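K.L.:
Sending over a structure as structure tokens; questions will come in a sec.
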Amino acid sequence: MEDLSDVFDIYAICACCKVAPTSEGTKNEPFSPRTFRGLGNKGTLPWKCNSVDMKYFSSVTTYVDESKYEKLKWKRERYLRMEASQGGGDNTSGGDNTHGGDNADKLQNVVVMGRSSWESIPKQYKPLPNRINVVLSKTLTKEDVKEKVFIIDSIDDLLLLLKKLKYYKCFIIGGAQVYRECLSRNLIKQIYFTRINGAYPCDVFFPEFDESQFRVTSVSEVYNSKGTTLDFLVYSKVGGGVDGGASNGSTATALRRTAMRSTAMRRNVAPRTAAPPMGPHSRANGERAPPRARARRTTPRQRKTTSCTSALTTKWGRKTRSTCKILKFTTASRLMQHPEYQYLGIIYDIIMNGNKQGDRTGVGVMSNFGYMMKFNLSEYFPLLTTKKLFLRGIIEELLWFIRGETNGNTLLNKNVRIWEANGTREFLDNRKLFHREVNDLGPIYGFQWRHFGAEYTNMHDNYEDKGVDQLKNVIHLIKNEPTSRRIILCAWNVKDLDQMALPPCHILCQFYVFDGKLSCIMYQRSCDLGLGVPFNIASYSIFTHMIAQVCNLQPAQFIHILGNAHVYNNHVDSLKVQLNRIPYPFPTLKLNPEVKNIEDFTISDFTIENYVHHDKITMEMAA
């Protein structure tokens, strides 16, 4: 039996927000794909105008590729011939319809909407331009509508209409009842799904659908519209072989492709850039981009790397083949532009292709050398969403660094146990710090930031005006010499390494000012992918926001360079769970605008809005 969604290329496109809680009891509901389900409220969109989503909607529903039409036409005509030969094919539509424009001359997409959706469109935008508008209503007549559109009264009439029209694709654009009927009748090939990361009152909701019948095949970059983050998913029908890339190949395709980009970067091969998903011509649904949006061509060396990794024919490939039997990732995306996949792709690459090594802790690791991640702080706050992170602990530790503190008890008294294992008597004795008091961590990060070169005695002494205050110098340079190439903060003091409970992992960062914006690049020599790196991404992103504010700048980018990147053997099973999860849109970070001195920030000055996340994943720290 033919799949009509594929024959007639019927898609759904929608934008959904989080639903504002209506009672105290609903505030702590766990997050899930159904978190984003709000479609409308009182006859209009729940949110105010979201320009990014509107551009995306317009781009998706107006884009056509003339070169592919003949193939689509042949497919539809073949179906109609087969239908006719079987005695079917009643092509008489029951609807009373009209249409504006000569469909035969210009290839366009069809947009199908219910009456309420049609009436919610502002008058100046009716009918939606450069699209064949179809309104589904049992009560609307052509006398009720001044604009020239098709009016039909059932989904069956829509199928009859599509048999007659010359069109590229058909998009169901709302409302909830139309979505529900098309999904229940298996008439949707793909769902273009915008996740608006804000909570609003809603009275209309996107219908539930069988997620075993659809899988996520694309996750876009994270964008920001007037302070609200959003991203774009594509759900593809399982086994449909659709444009978004649902295929019957390996279920590890998604992360393998991301890992290939990570591997290419480790091998000094430039990774392909991703065009923003502003329409179906982007990588968001697998079609070739027009020239100005197309990613740059790969180098011969990169093509070789990609080919070898895909075919599993290299030395690493043979290792991957056997490992794949263990790694049963459910994610089947081909096109993953969400920034969190940089992190997930590195983990996947290390698990599949890493070198097995012993390590200081005795646990053992798989490791690789040299990765890079970039995060756009002007759009979002990169707090990982595939597991819940201890944000309060991240902020308290950063403030502790900024104050130049080395007393682990300060954090423990706030129930922040990040450094607890490194301050025990046993750990300090193993470091030959027999004279050191428990939880005296020595001249670690904060001491080097604020007192570089000073003689360290113990955690109780006063070091005011001793050593070099690197943080103060960094802020001074940003304010007074913003083009300086010496705006560097370094925690790696060779003379003090033996006195530290733990030598610094993130050892150096540099700041860059351009066009009123501040970027930070950080080099991390030792990178615990399971536990440490998620904290480091968030911490240095917050740090960049703080320094930008006190210097009257806007945050731009955080760039994370990873040296020895490793996965502990006792973290692998937990990380497999994390790799199965689809990221949510990142949250946003707001600082108290009244704070102008870096030392004046307190925990109450930080607000994280719309942090949607998966459940916590427990991993034991290797100390």
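Cβ from N, Cα, C; glycine included.
Pulled the feature table from Swiss-Prot, pasting it below:
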| type | residues | note |
| --- | --- | --- |
| DOMAIN | 9-237 | domain 'DHFR' |
| BINDING | Ala15, 38-44, 115-117, 137-139, Asp153, 174-181 | NADP(+) binding site |
| VARIANT | Ser58 to Arg | In the pyrimethamine-resistant isolates BUR-98 and BUR-151; interferes with inhibitor binding |
| VARIANT | Ser117 to Asn | In the pyrimethamine-resistant isolates BUR-98 and BUR-151 |
| BINDING | Arg360, His506, Gln524, Arg525, Ser526, Cys527, Asp528, Asn536, His566, Val567, Tyr568 | dUMP binding site |
| ACT_SITE | Cys505 | active site |
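Just tell me what is around each of these and how deep it sits.
P.N.:
Under DSSP, Gly40 (NADP(+) binding site) is assigned to a strand (E or B) in the three-state scheme.
Over all protein chains present, the Cβ of Ser58 (variant position) has 17 other Cβ atoms lying within 10 Å.
Here Ser117 (variant position) comes close to Ile173, Gly174, Gly175, Val178: these same-chain residues lie at least six apart in sequence, with C-beta atoms under 8 angstroms from its C-beta. DSSP classifies Ser117 (variant position) as helix under the three-state reduction.
Long-range C-beta contacts of Tyr568 (dUMP binding site), restricted to its own chain and to partners at least six residues apart, with a cutoff below 8 Å, comprise Asp359, Thr361, Val363, Gly364, Val365, Asp528, Gly530, Met619, Ala622.
Listed in sequence order, the residues of the same chain lying 6 or more apart from Cys505 (active site) and placing their CB within less than 8 Å of its CB are Gln524, Arg525, Ser526, Cys527, Asp528, Gly532, Asn536.
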K.L.:
Looking at the recorded positions Ala15, Gly43, Ser58, which has the shortest Cα distance to His566 (dUMP binding site)?
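P.N.:
Comparing Cα positions, the closest of these recorded positions turns out to be Ala15.
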K.L.:
Can you check which residue among the binding-site residues Ser116, Gln524, Ser526 has the largest number of Cβ atoms within 10 Å of its own?
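P.N.:
Max Cβ neighbours within 10 Å, all protein chains included: Gln524.
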K.L.:
Which has the fewest other CB atoms in a 10 Å radius around its CB: Gly40, Gly43, Gly174, the listed binding-site residues?
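P.N.:
Relative to the other binding-site residues in Gly40, Gly43, Gly174, Gly43 has the fewest Cβ atoms within 10 Å.
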K.L.:
Can you tell me whether DSSP puts Gln524 (dUMP binding site) in helix, strand or coil?
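P.N.:
Assignment for Gln524 (dUMP binding site) reads strand.
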K.L.:
What is the number of other Cβ atoms found within 10 Å of the Cβ of Lys138 (NADP(+) binding site)?
P.N.:
9
K.L.:
In angstrom units, rounded to an integer, how far apart are the Cα atoms of Lys138 (NADP(+) binding site) and Ser58 (variant position)?
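P.N.:
On Cα coordinates alone, these residues lie 27 Å apart.
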